[in-house]
Every structure is written in C-alpha cells, then in structure tokens.
Amino acid sequence: MNSSTDPTSDETIWDLSPYIKIFKDGRVERLHNSPYVPPSLNDPETGVSWKDVPISSQVSARVYIPKISDHEKLPIFVYVHGAGFCLESAFRSFFHTFVKHFVAETKVIGVSIEYRLAPEHLLPAAYEDCWEALQWVASHVGLDNSGLKTAIDKDPWIINYGDFDRLYLAGDSPGANIVHNTLIRAGKEKLKGGVKILGAILYYPYFIIPTSTKLSDDFEYNYTCYWKLAYPNAPGGMNNPMINPIAENAPDLAGYGCSRLLVTLVSMISTTPDETKDINAVYIEALEKSGWKGELEVADFDADYFELFTLETEMGKNMFRRLASFIKHE
C-alpha cells in the first residue's frame, strides 16, 4: 500500500533532514550521501591506488597504497569513517577523498573500514565490524608472498609493504567513538600475532557526557539523536559506557591499547557553533588523570569540522597537516 492510500506510511520515527529519515513502517531514506567512487590504480591526481577487499560476509575495506619503491615498509593507517553511525561509506567520495590524500601525504598503507550502518544494523554491530577488520589487518603480520597461496583472504599490499610496528587507528566523530571503544578493547584483548596499536587519532570524538554547561535544545537534539537512532536499546541509554567514557561502569581509560593519541577538536559544525567543548574537556581530563602511560596530544582548531575533508581553506589544510605530522611522528 502506498502513501496515497495509507497516510501512516509517511509517519517518521526520526526526521533528521537533510541527512536521513526513518519511517514507522521501517523504511530508511538517506537524503544525503556523496557519490560512489570505484576502485582505481595510479590515480592521476595523487598516484595512489586503491581496491575493495572483502573481510567477511558483513565487513569489507578499501585498501590504499601510495607510489613507493620495492620492498619499502610503510605505516598502516586504519580509518573508521563518521557520519552518525548511519550515513556515508568508505567507498563514497566524502571520506574516500580524504583518505586518498592522507595516504599520499603520509605514505601509509590505508585501510578504510566499510562497516554496517544503523538503523538496519544497530549498534554494537559497527563496533564488532571494526574490531573484526582490525583483527584481519593484524592477521597479515609475519606472512610473505608464499603465504598467499594458502591464505586467499589476505591482501598482498599489506603483506609486502605494511610495517606492523607502526599501526595507526583513526576516526572522526562517531568513527572516533568507534576508535575509542576499539582502543578499550585492544587494551583487554590481544590482536592477532601480538600486533600492537602504536597510535590513534580521535578527530572531533563523539561522546555524550553530562557537564555543568547546558546544551541548547536544538544542538542537544541533533547531537544526541544519532546515538538514540543507532543504539535505541543501549543499556543505560546515554550513560552507556560506549558513549559516556566516564560513566560509573565505564572501563578504565588507563587501559587504552595504544602508545600515542591525538585528540583534535573544532569550533564549528556545518557553520553552527560547536557546543561539545566541555564534553571533550571532561574526557581529556579523565584520560590525563587515569594513569594511562601513553603520550597524549590535543589540537584545538578554530575551524569547522568539514574543513578537514574539503581542504578548500587554509585552516582545513592546517588541520590536515597536523594529523599527518602525528602519523609521521614529526
């Protein structure tokens, strides 16, 4: 029955225009997704090549390699895209373009994870997918080309050129939230082959933490709704430790499974002033007081979140260079 005869079919549970609508009848309408970009070799703009690799029936990744010399070993950069747990893709231009340029600038093997999206696949699906993808990357350690004959699920770029002593994990917004939860898990569970995460980047991390500063009604609605959409039955709701890292039952931040961490903050979100400064300040203070033994860097930019991905402004280029310098350890 269509909407002309059944008016209830157009009733929404969530109307987050201009991005996504979720209807009571179960339909999901994604109003904004950037164009799909196919795999390519020797990109004329950057010299980077990329391909899409299945990891399991539910998870895949886009793997990137820059122009390099034979036998050169490169850091491995695993990226988790943001966009509300429910939009975009590793294969679409918005995040793909960023990763492509980042791979060219930093000379890394890039692995951009294609995880399942809410609301079709509610959390913790994305958390599990990204852990599975990270374990897949780690499973390449110690292999050589001879291993490819018996391991059809392995990627030769990672085997031949990946330096597992320089494994980095990064994400933006909800992707940074996934990275945070992955770091917690990596501190408790071993990656395959004993691989360790050297460093991680949280770009505008998505946390919900009560603070003394009240968010405006509109900002609070738009900020918190993506968690409610992605994990409507989360134990504890917005006090679930996966979204509130200082909740009473949250894992100890001292257990982060990496040696270096860069937290990057911005002042604007799509030209709207960001109101999460206090949230991230509480998180950073909690991490500093936790006893975590790693090296923490904080970069606070008077810039819009989107500037990093468009690279159309000098500030966007400055943010890009700051993230790149962390990977280069400059």
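Placed from the backbone N, Cα and C atoms, the Cβ positions cover glycine too.
Shown in sequence order, Ala90, Phe95, Val99, Phe102, Gly110, Val111, Ser112, Ile113, Ala170, Gly171, Gly175 are the residues of the chain, 6+ apart in sequence, with a C-beta less than 8 angstroms from the C-beta of Tyr79 (mutagenesis position). In Swiss-Prot, a mutagenesis experiment is listed as Tyr79 to Phe, annotated with the note Abolished activity.
Listed in Swiss-Prot is the mutagenesis experiment His81 to Ala or Asn, annotated as follows: Abolished activity. In three-state terms derived from DSSP, His81 (mutagenesis position) belongs to neither a helical nor a strand segment and is classed as coil.
Using a 10 Å Cβ-Cβ cutoff, Gly84 (catharanthine binding site) registers 20 neighbours. Positions annotated as catharanthine binding site by Swiss-Prot, on the basis of a large-scale study or a structure entry: Gly84, Tyr305.
Annotation of the mutagenesis experiment Tyr115 to Phe in Swiss-Prot: Slightly reduced activity. Listed in sequence order, Val59, Val80, Ala125, Ala126, Asp129, Cys130, Ala133, Ile178 are the same-chain residues six or more apart from Tyr115 (mutagenesis position) with CB atoms under 8 A from its CB.
Here the residue is the original one, while Swiss-Prot reports the published mutagenesis Asp172 to Ala or Asn with the comment Abolished activity. Abolished activity; when associated with A-173. Contacts of Asp172 (mutagenesis position) defined by a Cβ separation under 8 A and a same-chain sequence distance of 6+ are given as His81, Gly82, Tyr203, Tyr204, Tyr305, Leu308, in order along the sequence.
According to Swiss-Prot, the mutagenesis experiment Ser173 to Ala carries the annotation: Strongly reduced activity. Abolished activity; when associated with A-172 and N-172. The Cβ neighbour count for Ser173 (mutagenesis position), using a 10 Å radius over every protein chain in view, is 22. Secondary structure from DSSP puts Ser173 (mutagenesis position) in coil.
Among the sequence features in Swiss-Prot, the mutagenesis site Ser173 to Cys is noted as follows: Abolished activity.
Under the heading active site, proton acceptor, Swiss-Prot lists Ser173.
Taking the Cβ of Pro174 (mutagenesis position) as centre and 10 Å as the limit, one finds 26 other Cβ atoms among all the protein chains shown. For the mutagenesis of Pro174 to Thr, Swiss-Prot gives this note: Slightly reduced activity. The structure shown keeps the original residue.
Within 10 Å of the C-beta of Tyr204 (mutagenesis position) there are 22 other C-beta atoms, taking all protein chains into account. What Swiss-Prot notes for the published mutagenesis of Tyr204 to Phe is this: Strongly reduced activity.
Looking at Swiss-Prot, the entry for mutagenesis of Asp218 to Tyr says: Strongly reduced activity. Cβ neighbour count for Asp218 (mutagenesis position) (all protein chains, 10 Å cutoff from its Cβ): 10.
Counting only same-chain residues six or more apart in sequence, the Cβ atoms lying under 8 angstroms from the Cβ of Phe219 (mutagenesis position) belong to Thr272, Glu275. Secondary structure at Phe219 (mutagenesis position), taken from DSSP and collapsed to helix, strand or coil, is helix. Quoting Swiss-Prot on the mutagenesis of Phe219 to Tyr: Slightly reduced activity.
Residue density at Asp274 (mutagenesis position): 19 other Cβ atoms are found within 10 A of its Cβ, drawing on all protein chains shown. Swiss-Prot documents Asp274 to Asn as a published mutagenesis change and attaches the note Slightly increased activity.
Looking at Swiss-Prot, the entry for mutagenesis of Asp274 to Ala says: Normal activity and acquired ability to produce tabersonine.
The secondary structure of Asp274 (mutagenesis position), as reduced to three states from DSSP, is coil rather than helix or strand. Swiss-Prot lists Asp274 with the feature active site.
Summarising the annotation, Swiss-Prot assigns active site, proton donor/acceptor to Tyr305 and lists a curator's inference as the type of evidence. Over all protein chains present, the Cβ of Tyr305 (catharanthine binding site) has 22 other Cβ atoms lying within 10 Å.
Separation of the C-alpha atoms of Asp274 (mutagenesis position) and Asp218 (mutagenesis position): 12 Å, rounded to the nearest whole number. Secondary structure at Tyr204 (mutagenesis position), as computed by DSSP, is coil. Tyr115 (mutagenesis position) carries neither a helix nor a strand DSSP state and counts as coil. Of the recorded residues, Asp218 (mutagenesis position) and Pro174 (mutagenesis position) place their C-alpha atoms 19 Å from one another.
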